[in-house]
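Undergrad: Just lifted these from Swiss-Prot, have a look:
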{"type": "ACT_SITE", "residues": "C121", "note": "active site, cysteine persulfide intermediate"}
{"type": "BINDING", "residues": "F260, C261, K262, P263, G264, R265", "note": "Mo-bis(molybdopterin guanine dinucleotide) binding site"}
{"type": "MUTAGEN", "residues": "C121 to A", "note": "Prevents sulfur transfer from IscS and impairs FDH-H activity"}
{"type": "MUTAGEN", "residues": "C124 to A", "note": "Does not affect sulfur transfer from IscS, but abolishes FDH-H activity"}
{"type": "MUTAGEN", "residues": "H171 to A", "note": "Does not affect overall structural integrity, but cannot promote FDH activity"}
{"type": "MUTAGEN", "residues": "S240 to D", "note": "Strongly impairs FDH activity"}
{"type": "MUTAGEN", "residues": "F260 to D", "note": "Strongly impairs FDH activity"}
Amino acid sequence: MKKTQRKEIENVTNITGVRQIELWRRDDLQHPRLDEVAEEVPVALVYNGISHVVMMASPKDLEYFALGFSLSEGIIESPRDIFGMDVVPSCNGLEVQIELSSRRFMGLKERRRALAGRTGCGVCGVEQLNDIGKPVQPLPFTQTFDLNKLDDALRHLNDFQPVGQLTGCTHAAAWMLPSGELVGGHEDVGRHVALDKLLGRRSQEGESWQQGAVLVSSRASYEMVQKSAMCGVEILFAVSAATTLAVEVAERCNLTLVGFCKPGRATVYTHPQRLSN
């Protein structure tokens, strides 16, 4: 690889996800000021030279995003199915170029779809309505969680949103231990992308999906439930509400879904047997 190209790639992967722009405040429309705004760029996931999906995302931690997306969409079963990965600039955004095993690439080609996604959209561009809600193996019941430990985690979720603290424009997804401690998290302008980044990182580091839960700062859509279940997550906590389809998918795949998570409050939609209070 040429030095100039390598330097360009390093610059791309070291982006902070924040850009300063000129803007005006309501109380002073005569004088512009600089403020931080979250970056949102098109990110294409390219498998073995073929573009599979374009998502709008924050330009950070894209390797984790690509790995998490590949796992949560059933493209791969393990990080070992990916032989290599590079993040490179393209004409209008970024590409994550992924080298899949031959077996996985053949499977991908059989069900290939092209998405032109809105921000973190998990449905845009599916070829048929039947493609929505892929079958998920029912989850086992291997753990419990004390809801009294949730409040402390909620207080620290913002720690994983440095861009969000500057801009007010990102979602977070974090892993919560049974003690309530958050031991890793990611943020993104797209809630699904933030979750994929978390799933990708934990898989890359070989962490177990047992003994813990996912906590997200957003609502719980069916895609969030499905992605979590595809990776073996048994419990999903969301700060906002759940949709009807999210509840249906969670019920079907044995995932414990909890919404409206605030200090002293939580609404359990499915499988409360994993929870105590």
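Backbone N, Cα and C atoms are what each Cβ position is placed from, and that goes for glycine too.
Nope, none of those substitutions made it into this model, it's the original residues.
Help me see these features in their spatial surroundings.
TA: According to its DSSP assignment, C261 (Mo-bis(molybdopterin guanine dinucleotide) binding site) is in a strand.
Classification of H171 (mutagenesis position) by DSSP places it within a strand. Note on H171 (mutagenesis position): other Cβ atoms within 10 Å of its Cβ, all shown chains, come to 24.
Listed in sequence order, S218, R219, A220, G259, F260 are the same-chain residues at least 6 apart in sequence whose CB falls under 8 Å from the CB of S240 (mutagenesis position).
For F260 (mutagenesis position), the count of additional Cβ atoms within 10 Å of its Cβ stands at 17 [all protein chains shown].
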Undergrad: To test your reading of the Mo-bis(molybdopterin guanine dinucleotide) site: which residues beyond F260, C261, K262, P263, G264, R265, same chain only, put their Cβ within 8 Å of the Cβ centroid of those residues?
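TA: Here the non-site neighbours turn out to be L150, D151, L154, A266.
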Undergrad: How big is the Cα-to-Cα gap, in Å, between R265 (Mo-bis(molybdopterin guanine dinucleotide) binding site) and H171 (mutagenesis position)?
TA: 20
Undergrad: Please report the distance from the Cα of C261 (Mo-bis(molybdopterin guanine dinucleotide) binding site) to the Cα of H171 (mutagenesis position), rounded to the nearest angstrom.
TA: 15
Undergrad: Would you count the other CB atoms within 10 A of the CB of C261 (Mo-bis(molybdopterin guanine dinucleotide) binding site), including those on all shown protein chains?
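TA: Around C261 (Mo-bis(molybdopterin guanine dinucleotide) binding site), other Cβ atoms within 10 Å: 22.
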Undergrad: To the nearest whole angstrom, what is the C-alpha distance linking P263 (Mo-bis(molybdopterin guanine dinucleotide) binding site) and H171 (mutagenesis position)?
TA: 19
Undergrad: Please report how many Å separate the Cα atom of K262 (Mo-bis(molybdopterin guanine dinucleotide) binding site) from that of H171 (mutagenesis position), as a whole number.
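TA: It is 16 Å, counting Cα to Cα.
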